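*Asks:* Just dropping this structure here.
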Amino acid sequence: MASGCALHGGCPSDYVAVAISVICFFVLLSRSVLPCLIHKAPRTNSSSFWIPVIQVISSFNLLFSIMMSVNLLRFRTKHWWRYCYLWAVWIEGPLGFGLLMSCRITQAFQLYFIFVKKRLPPVKSYIFLPLVLLPWIFGAAIIHATKPLNDKCHMGLQWTFPVAGLHALYVLALIAFTRAVRHVEFRFDELRDLWKGILVSATSIVIWVTAFVLNEIHEEISWLQVASRFVLLVTGGILVVVFFSISSNQPLLSQISLKKRQNFEFQRMGQALGIPDSGLLFRKEEFRPVDPNEPLDKLLLNKRFRHSFMEFADSCYAGETLHFFEEVYEHGKIPEDDSIRRIYMARHIMEKFIVAGAEMELNLSHKTRQEILTTQDLTHTDLFKNALNEVMQLIKMNLVRDYWSSIYFIKFKEEESCHEAMHKEGYSFSSPRLSSVQGSDDPFYQEHMSKSSRCSSPG
């Protein structure tokens, strides 16, 4: 029979295991929080925010419950909060490993419907996740009712292998969803990350179950008790860090900006997807004359005018309408036969502008919003047509008239005039007769310099 620290906890290896698990959790916490702080990622109410948060919570539950249930720490007195069924059954099971795997299965479920079925999942994540967790809850309730645990929180063989089978069942479910999306040509390595997650979780479960079985069955061997619980906690710590690090969520943030192999960051989904002429306005962007009498939808095709109008709208706290127009405009540049990129862009627009609580939620009619959210084809060319019509009406009613009299339009016209003047000067200096004239010999040199400095000065 095991005795001493092997029985009551507090062996040197136990404290080493606790220290390793604490380090693992802080690494996990830093990997989940720091990227959001560095890149100033906006908080949303969508699953892309809550699922990673739940993963962090379930990881903490898993590590802390293992530490409490296998007697790693020595406590002089028996406290009510050391109740075996609280830690070894409920928190380690449904609220630990079960919740961690359920989050991953939910992500795979979303990928399946979005990229294979080409529509949003029929069940919301906040409903699907508890449904996936139900087998763990039922299993924990049965164990709690039958009370097979002894005073050391150990259960016999008749319970050990069914519990191990429940762990394996969730890995098999993840494999099933991953096989269903294996033919999709993902842009941000989601499929590879899913397979990595399966490999890591399966390997961890094999090691974990082996240590768990040895810990449960051979209670009389002291060194085996100490070694098996050390492996249990350390493997759990490694599992949660690696599992969280392999993220198939929010590709624009976690798959692009945070990859060390990337030499630069993409600020927009259009840039990440390789949409031509996407992103910030370049200073050498060609000026095209703007006629205020032209239709607004035609004027907005002028990139410089659109960005000037967008700055004005942002100053009026109504910039979401112009940002939506630009994102939809870029979405329209993707070829119709490129369904994967169209789905990425459509999903990005939905999460940014359409869903309730979005970063730049638009003031759309309920009918239009539901048409988009319940579409049966995320690749449809007219997916955002009605929403765009409503947005254009809002722009015309609330922004256009004020823009023509704003400082932003005056600045735009000044830049346009300067560009035209510089363009004409460029033609005159390109003649062979004046090509060899130096600045100091040119009687109009000072005048050219003053015009150039005034036109090129940032304003």
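Every residue gets a Cβ built from N, Cα and C, even glycine.
Annotation comment: Swiss-Prot describes 295-413 as domain 'RGS', evidence class sequence analysis. According to Swiss-Prot, the mutagenesis experiment Glu320 to Lys carries this note: Loss of GTPase-accelerating activity, loss of interaction with GPA1 and loss of endocytosis. Experimental mutagenesis at this site is recorded by Swiss-Prot as Ser428 to Ala, annotated: Loss of endocytosis; when associated with A-435 and A-436. For Ser435 to Ala, Swiss-Prot lists a mutagenesis experiment annotated as follows: Loss of endocytosis; when associated with A-428 and A-436. Here Swiss-Prot describes Ser436 to Ala as a published mutagenesis experiment; the accompanying note says: Loss of endocytosis; when associated with A-428 and A-435.
Help me understand the surroundings of these features in the structure.
*Replies:* Look at the domain 'RGS' (295-413): DSSP puts its residues at 81 helix, 0 strand, 38 coil.
Proximity of Glu320 (mutagenesis position) to non-local residues of its own chain (separation of 6 or more, Cβ distance below 8 Å) is seen for Phe353, Met360, Glu361, Leu362, given in sequence order.
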*Asks:* What is the pLDDT of the domain 'RGS' (295-413) when averaged and given as a whole number?
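*Replies:* Across the domain 'RGS' (295-413), the average pLDDT comes out at 90.
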